[in-house]
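Novice: In case it's useful when we look at the structure, here is the feature table from Swiss-Prot:
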DOMAIN    474-593  domain 'PEHE'
MUTAGEN   Glu498 to Arg  Abolishes interaction with KAT8
MUTAGEN   Phe505 to Arg  Abolishes interaction with KAT8
MUTAGEN   His509 to Arg  Abolishes interaction with KAT8
MUTAGEN   Phe556 to Glu  Strongly reduces interaction with MSL3; when associated with E-576 and E-589 or E-577 and E-589
MUTAGEN   Ala576 to Glu  No effect on interaction with MSL3. Reduces interaction; when associated with E-589. Strongly reduces interaction with MSL3; when associated with E-556 and E-589
MUTAGEN   Phe577 to Glu  No effect on interaction with MSL3. Reduces interaction; when associated with E-589. Strongly reduces interaction with MSL3; when associated with E-556 and E-589
MUTAGEN   Phe589 to Glu  Strongly reduces interaction with MSL3; when associated with E-556 and E-576 or E-556 and E-577
Amino acid sequence: MTMRSAVFKAAAAPAGGNPEQRLDYERAAALGGPEDESGAAEAHFLPRHRKLKEPGPPLASSQGGSPSPSPAGCGGGKGRGLLLPAGAAPGQQEESWGGSVPLPCPPPATKQAGIGGEPVAAGAGCSPRPKYQAVLPIQTGSIVVAAAKEPTPWAGDKGGAAPPAATASDPAGPPPLPLPGPPPLAPTATAGTLAASEGRWKSIRKSPLGGGGGSGASSQAACLKQILLLQLDLIEQQQQQLQAKEKEIEELKSERDTLLARIERMERRMQLVKRDNEKERHKLLQGYEPEEREEAELSEKIKLERQPELCETSQALPSKPFSCGRSGKGHKRKTPFGNTERKTPVKKLAPEFSKVKTKTPKHSPIKEEPCGSISETVCKRELRSQETPEKPRSSVDTPPRLSTPQKGPSTHPKEKAFSSEMEDLPYLSTTEMYLCRWHQPPPSPLPLRESSPKKEETVARCLMPSSVAGETSVLAVPSWRDHSVEPLRDPNPSDILENLDDSVFSKRHAKLELDEKRRKRWDIQRIREQRILQRLQLRMYKKKGIQESEPEVTSFFPEPDDVESLLITPFLPVVAFGRPLPKLAPQNFELPWLDERSRCRLEIQKKHTPHRTCRK
């Protein structure tokens, strides 16, 4: 069976006609005339498509379109037959599924088959009724049927616009317009798929896009609403994402600002630290200059004061000869005395003078000979007193900042009274300021590292004049010796003391490792036992209600509330752990059990003790 599209067209009966004539007209239109090319084949599947008689598409008034005039070949209201749109002229409008579609009209010379196959005059006018067509998406083609009754709504008006389909007899007609709905199937299908086409037609009628009248508009509005809602949801989601990104950007900016502020603070602190270090260096450098000036001034003053004394001693020494060897040594001390006086700082000479004068008769190793005179002994004492101040100066090297409190009043006569008072105190005291760490962390090591080379310079400067002093000056100077190190010889196999291979090493240390592991296990067991014992004690104390005494945390440093007495002195006590250190007189250290009598007693006791042996 060839695939083609059959167009059925029927005209409405006259208004005054009988219903029997109308039925005959419909039957004749259904069966076809002599000019019907489809013949009985198309009338054969007419009963199957009785559904096409259902109400057609709405009128132009219902769809809003203008009524389309009938073609020129449709004159007279008597009968309408098969329409072949081969020679139709476009330009007329008709109402379809989606709106008005141009309906091709045949030329005036064509013959239209009506009832009885009467020809229609070419000049006859078209009836004012609109012509409608419907396209069925069946496999044999698109069948277009024009309604022949009053303009009643048709169930087929549920989809989009359908163009007029060309028949198989006139392939030269205009091409059909594309359907917005489901496209028609290929024309190669067989006639056995008519039932499937009917089911698809039902589905099109039931679909929301194929609904006619107000239902189609409402479904389209609902679809548009859903699309709008989806778009709104998408916009909201994108706005939320943008807000989240903006928040992240703001947080990152704030973190960046805080980090920049921290970096600026650190830079400022570093600059302040550098400035402080530079100030300290300037202070130290400035401190050296006034010290040197004061030392030079003091040395000049002392030289002027001591010049007459030195002249007297120099005159007294050659006038009286020495009869003993030791007096000769004292005579030779005249030359180093002059050298030491010129080069050594004489800041501490005056306070030490009184100490040496009081101590020299007791502890001076030089004994007066019977042949020596009084002037000789005085000269020796003066020389010894001037040489002795170098001992504390060289042995106790202090930085110049700590020795500054003794600059001014060194030559003042009050120093003698201070020295006597210091000797009378029962505890150690000093006039130099020293650092006392009282519940404070130790200072940073940076300034100590910076001041260390300066201390070495002062030590070297103090040692130079003492090295010139000669035999009389006793200095605690470390002895530097050069040790010549010989190169190592090639080791002989006999000289190697032990084998250091991995296997030998592991064997040697395996036993020690095992012992260490055992000790560790034993420690863990003891710790567990102690914890168990503590738990049991806690249970017992809880049952008895005994409160366990907590150990008090004590410290060597006394509390300020425990002050016993106040003492205001110009001297600083040497304090250790909050207590002043007692002043001990210099004497030989002796132990009671090292005495001869105690030794004898211990030996006697050992001899008399019987030897006991355990007998079994």
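Using N, Cα and C of the backbone, Cβ positions are placed for all residues, glycine too.
Could you place these features in context, so I can see how deep they sit and what lies close by?
Specialist: Around Glu498 (mutagenesis position), a 10 Å sphere centred on its CB holds 8 further CB atoms from the protein chains shown.
With a 10 A radius on its CB, Phe505 (mutagenesis position) counts 12 other CB atoms from all the protein chains.
Secondary structure from DSSP puts His509 (mutagenesis position) in a helix.
If you take the C-beta of Phe556 (mutagenesis position) and look for same-chain residues 6 or more apart in sequence within under 8 angstroms, you find Phe577, Gly578.
Cβ environment of Ala576 (mutagenesis position): no same-chain residue six or more positions apart lies under 8 Å away.
Taken residue by residue with DSSP, Phe589 (mutagenesis position) is part of neither helix nor strand, so it is coil. Using a 10 Å Cβ-Cβ cutoff, Phe589 (mutagenesis position) registers 5 neighbours.
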Novice: Can you work out the mean pLDDT of the predicted model over the domain 'PEHE' (474-593)?
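Specialist: Average per-residue pLDDT within the domain 'PEHE' (474-593): 81.
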Novice: For His509 (mutagenesis position) and Phe589 (mutagenesis position), what Cα-Cα distance in Å is obtained after rounding to a whole number?
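Specialist: Rounded to a whole number, the Cα-Cα distance is 48 Å.
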